[in-house]
Amino acid sequence: MTLEAIRYSRGSLQILDQLLLPKQSRYEAVGSVHQAWEAIRAMKVRGAPAIALVGCLSLAVELQAGAGGPGLAALVAFVRDKLSFLVTARPTAVNMARAARDLADVAAREAEREGATEEAVRERVICCTEDMLEKDLRDNRSIGDLGARHLLERVAPSGGKVTVLTHCNTGALATAGYGTALGVIRSLHSLGRLEHAFCTETRPYNQGARLTAFELVYEQIPATLITDSMVAAAMAHRGVSAVVVGADRVVANGDTANKVGTYQLAIVAKHHGIPFYVAAPSSSCDLRLETGKEIIIEERPGQELTDVNGVRIAAPGIGVWNPAFDVTPHDLITGGIITELGVFAPEELRTALTTTISSRDGTLDGPQM
């Protein structure tokens, strides 16, 4: 078994089919943007950072094979249209949309250079996608380390170990590696300061039971799986020190879209006086939206709720509502928002990120908010 969600080399992309985990580890070749769209939509690959990476790398594979053109204008349009198509696969997560804007701008700027060639445009876009892969791994390690230190200072300033509850899957399988919220747990474990981790089952797709539990067992991190409906009991009776979750989109006021069930976790955590953290790269922050009310929430097929492994478990004829995400209001994020740039209170996020981005040169290395 492996925790490597994405295998990439110039001109070749493979993804780990996460629908088969933990029973089977099988890689699937992705040779086109259309194949990537299908894999993302089917949730063979999931997690906001991984979705963006697979989408953009699939475009890089096509460009390496000479797709696009002929002519600079046609090539730039090809890049823009392919990226726009990828955004439609799962619209709630902002990472793919941001990467699409950035890469389209890169292609357009390169095409405007004096003496520009199709080969140069392709090479520039490919290099930028490869840089994204490396940057995501660096950012995740920073998130893990910064989050672990902040959490320990908040809940265990005199030393000792902490117990953390998390939701869905935010680890190596959802990113280029290491993870965001699960990266914080990894960092706590490596410091010898993690007493225990609780992970939710995360219905209806069971990302917690299938993927997070798999990662925790793989790395021998002490952990217990619970159902989504057990979180209040766990906080009341199992000594939970903090809750750390990931994010698919964080907007300007700190409202956060994440896997459905996150909102209720935050409510229960506040009731019990337990710090609630969101761990996400700055690429998951969307300062163009003011509040969570503006976030488009993806709704998934009802069959995902009524059937398990192809066997129907719900009464025939029952109606189904299956939103993939919910929005946690910023005032419930009591621990802070952990990014690779630091840990910020929700009300600090806009200023902190705007200040950081304005000090950069506006290239792909500095995500445009």
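Cβ atoms here come from the backbone N, Cα and C positions, even for glycine.
Residues as originally present; substitutions not included.
Among the features that Swiss-Prot reports, active site, proton donor is placed at ASP248, with the record citing experimental evidence. Taking Cβ-Cβ distances under 8 Å and a sequence gap of 6 or more within the same chain, the neighbours of ASP248 (mutagenesis position) are ALA48, THR92, ALA93, VAL94, ASN95, ALA257, ASN258, LYS259, SER284, PHE325.
In the shown protein chains, 29 other C-beta atoms lie within 10 A of the C-beta of CYS168 (mutagenesis position). Among the mutagenesis results in Swiss-Prot, CYS168 to Ser has the note: Abolishes enzymatic activity. The residue drawn here is the original one.
Experimental mutagenesis is annotated in Swiss-Prot for ASP248 to Ala, with the remark: Abolishes enzymatic activity.
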